[in-house]
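Comments concern the structure below.
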Amino acid sequence: MYEAIGHRVEDGVAEITIKLPRHRNALSVKAMQEVTDALNRAEEDDSVGAVMITGAEDAFCAGFYLREIPLDKGVAGVRDHFRIGALWWHQMIHKIIRVKRPVLAAINGVAAGGGLGISLASDMAICADSAKFVCAWHTIGIGNDTATSYSLARIVGMRRAMELMLTNRTLYPEEAKDWGLVSRVYPKDDFREVAWKVARELAAAPTHLQVMAKERFHAGWMQPVEECTEFEIQNVIASVTHPHFMPCLTEFLDGHRADRPQVELPAGV
């Protein structure tokens, strides 16, 4: 179905694998188009409860695939290529944020530039103890993109975001966890197995409630508290009229759900 990415649906999880390992899984324009299409398919597939984005072999994603830049076409050709690339990057990032499924970034290696942007746009992020994070844009002389000016400071705070961007330093897993870039760190050798376990847990949870939470948290960043609480009321009313609600309430009142977490995550390192 796809040429530039890996894709499969299993156990309610749509796995999207960025696969250009000889270039640390940098994303071509075609790959971005395919990731966006795969996200659209996941949203339309009732059997899919969660999406997992990861990278082939030992890297997550090193950003834009620079080797397809048409240097022989001069400044105008390079500019046009970056304009097209930025448009597709941003369509893909928008879809990760807006897709009506929880998205897990399973960061198995380097996440640089746009790869960092993908991890920030995802709803949850976990990483292997071999991962590393770096802004990287200034290394190649370009401004940051992939909505990092929207997401990075929101997740790690303005001071830390500016430190990462201005110094271009590499962040390693434990510090990334401490800063909130990822929620958990797992050993490299077990990472794919654990990532699939987390994704399956997300997929098994009630999709309509996951989507409500996702939409509310993103909207809440931009809205006054009064608007947030009004939408929360609407979500509560919608959720209690859903067929999922009454069995859950009955179990809870009978004492069967009081201490049961909705999604169980493996302990990290």
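Here the Cβ of each residue, glycine as well, is placed from N, Cα and C on the backbone.
The substrate binding site feature in Swiss-Prot is assigned to Arg24, Ala62, Gly63, Phe64, Tyr65, Leu66, Arg67, Gly114, Arg257. According to Swiss-Prot, the mutagenesis experiment Asp45 to Ala carries this note: No effect on catalytic activity. Annotation of the published mutagenesis Arg67 to Lys in Swiss-Prot: Reduces substrate CoA binding; the original residue is retained in the structure shown. Where Swiss-Prot documents His81 to Gln as a mutagenesis experiment, the accompanying text is: Loss of catalytic activity, substrate benzoyl group binding is not affected. Summarising the annotation, Swiss-Prot assigns active site, proton acceptor to His90. For the mutagenesis of Ala112 to Ser, Swiss-Prot gives this note: Protein precipitates upon purification. The structure shown keeps the original residue. Asp145 to Ala appears in Swiss-Prot as a mutagenesis experiment; the accompanying note says: Complete loss of catalytic activity, but not substrate binding. The active site, nucleophile annotation in Swiss-Prot covers Asp145. For the mutagenesis experiment Arg257 to Leu, the note given by Swiss-Prot reads: Significantly reduces catalytic activity and substrate CoA binding.
According to its DSSP assignment, Ala112 (mutagenesis position) is in a strand. For Gly63 (substrate binding site), the spatially nearest entry among the recorded positions Asp45, His81, His90, Ala112, Asp145 is Ala112, judged by CA separation. If you take the C-beta of His81 (mutagenesis position) and look for same-chain residues 6 or more apart in sequence within under 8 angstroms, you find Glu68, Ile69, Pro70, Lys73. Candidates Arg24, Asp45, Tyr65, Arg67, Ala112, Asp145 (recorded positions) were compared with the residue listed as 'active site, proton acceptor'; those inside 10 Å Cα-Cα are Asp145. The mutagenesis positions listed here are Asp45, Asp145; among them, Asp145 has the most other Cβ atoms within 10 Å of its own Cβ. In the three-state DSSP classification, Gly63 (substrate binding site) falls within coil. Candidate recorded positions: Arg24, Asp45, Tyr65. Nearest to Ala112 (mutagenesis position) by Cα distance: Arg24. Closest in space to Arg67 (mutagenesis position), of the recorded positions given as Arg24, Asp45, Asp145, is Arg24, taking the CA atom of each residue.
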